[in-house]
Amino acid sequence: MSGPTWLPPKQPEPARAPQGRAIPRGTPGPPPAHGAALQPHPRVNFCPLPSEQCYQAPGGPEDRGPAWVGSHGVLQHTQGLPADRGGLRPGSLDAEIDLLSSTLAELNGGRGHASRRPDRQAYEPPPPPAYRTGSLKPNPASPLPASPYGGPTPASYTTASTPAGPAFPVQVKVAQPVRGCGPPRRGASQASGPLPGPHFPLPGRGEVWGPGYRSQREPGPGAKEEAAGVSGPAGRGRGGEHGPQVPLSQPPEDELDRLTKKLVHDMNHPPSGEYFGQCGGCGEDVVGDGAGVVALDRVFHVGCFVCSTCRAQLRGQHFYAVERRAYCEGCYVATLEKCATCSQPILDRILRAMGKAYHPGCFTCVVCHRGLDGIPFTVDATSQIHCIEDFHRKFAPRCSVCGGAIMPEPGQEETVRIVALDRSFHIGCYKCEECGLLLSSEGECQGCYPLDGHILCKACSAWRIQELSATVTTDC
């Protein structure tokens with residue numbers, strides 16, 4: 001890259017004059033106060049920068065100085081010389097491309113670059129943006145309103161007569177190449193704050209920018225061509241993206257096959273008012289009067305309602321339902337339990353006792369033949385069933401006095417008896433054999449004093465002992 005070359009100073013000034021800001025207004029005016037007059041100098045060609053690009057106005061050799069493009073694409077001149085507004089012809093394609101490139105580079109440029117001196121600028125120009133040659137339209141440069149501050153201000157390039165001193169700083173913005181972001185709209189007014197960041201349009205909803213930098217929402221010559229590459233609301237943008245998805249209709253062959261099957265099914269199964277439902281045996285429809293049988297809360301064909309064992313038809317016959325299965329009477333009886341007393345099948349209630357099944361009328365006492373349904377009973381050693389009374393009468397111990405069976409008292413379940421001399425006695429039969437005194441097994445006075453196999457009280461037992469002693473003495 002090449003920088004600006006300057007002529008050696010001819011008239012150096014010993015004094016330094018303050019430099020002011022050069023305001024390019026585009027109108028001729030007095031030369032800036034630098035303490036020395038401007039000297040003619042040869043034409044200087046500046047290297048193109050991302051934010052400031054120099055153009056040679058086509059006005060002829062009488063052009064006063066190098067022109068440069070400031071922020072927002074307005075052609076300006078340095079050294080306070082008037083800007084040639086008509087120098088950039090609307091029909092010039094190259095000038096329009098450079099103007100758009102500089103605007104894109106400056107407004108999309110990176111932020112935070114430090115200000116550099118104009119004599120130390122060395123940058124590579126960014127690649128020109130993609131454009132369409134067929135849709136370029138001349139855009140007249142809008143005049144920049146004067147503002148007290150804001151934006152990059154061009155430096156006053158001094159000639160040989162300018163004293164050597166600190167040059168006015170020039171703010172240079174370098175554009176950073178950003179992929180996927182569209183340039184902002186032209187015509188934005190210059191503000192004092194920092195430039196806005198790059199605009200990233202949302203895919204499918206953002207603005208599509210064409211070579212003329214027109215939005216789809218703005219009516220213009222290039223809007224129609226750009227909108228052709230964007231589908232409707234349901235579609236996506238360009239670049240190999242998806243379009244609106246249209247549901248595919250069913251092939252005619254499949255539709256015809258489906259209609260044919262439906263027609264055949266309707267012909268084989270015509271709707272009828274005599275339809276009763278599906279058969280519980282075969283699962284087919286029961287249609288027609290007299291063709292079905294209702295049983296077990298279901299509908300059966302006449303030929304399907306048969307016995308589950310012998311397969312005999314049960315229409316008009318008695319049948320037995322066991323676990324939702326139908327049985328004829330013979331097959332049902334064969335499956336029943338037999339009574340342990342009469343050996344007949346039990347068709348009604350079953351009375352179970354000691355692991356056997358009985359008819360309620362067959363479960364009786366073997367002595368009195370009374371039914372024992374709900375009555376306590378007992379069995380003997382041969383598994384004969386007895387009621388409690390008959391069992392005690394038959395198997396209870398006998399009293400040695402009266403000879404009767406010793407049985408429990410009414411309302412009692414236990415039998416109370418007195419055993420003495422290996423004999424059993426009722427409580428009321430346990431008396432002294434001499435005087436008839438009621439003996440007791442607990443009292444000492446009324447206790448039993450047996451003598452020679454007799455039950456005697458204490459007094460009677462003593463009298464008998466004395467009597468026997470006297471007899472023995474007399475015999476001696």
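Numbers here mean position along the shown chain, with the first residue as 1.
Just so it is clear, glycine is given a Cβ too, placed from its N, Cα and C backbone atoms.
Original residues only: the substitutions mentioned are not part of this model.
Noted in Swiss-Prot for the protein shown:
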type	residues	note
MUTAGEN	Ser101 to Ala	Exclusively located in nucleus
MUTAGEN	Ser102 to Ala	Exclusively located in nucleus
DOMAIN	279-316	domain 'LIM zinc-binding 1'
DOMAIN	339-398	domain 'LIM zinc-binding 2'
DOMAIN	399-467	domain 'LIM zinc-binding 3'
MUTAGEN	Thr474 to Ala	Reduces interaction with MAGI1
Exercise. With DSSP, how much of the domain 'LIM zinc-binding 3' (399-467) is helix, how much strand and how much coil, in residues?
Worked result: 10 helix, 11 strand, 48 coil
For this session: Can you tell which of Ser101, Ser102 has the least company, meaning the fewest other C-beta atoms within 10 angstroms of its C-beta, among these mutagenesis positions?
Result: Ser101
Seminar exercise, completed: Under 8 Å Cβ-Cβ from the domain 'LIM zinc-binding 1' (279-316), and at least six residues away from its ends along the same chain, one finds 269, 272, 324-328, 330-331, 334
Seminar exercise, completed: Secondary structure split (DSSP) over the domain 'LIM zinc-binding 1' (279-316) reads 0 helix, 14 strand, 24 coil
Exercise. When DSSP states are folded down to helix, strand and coil, where does Ser102 (mutagenesis position) land?
Worked result: helix
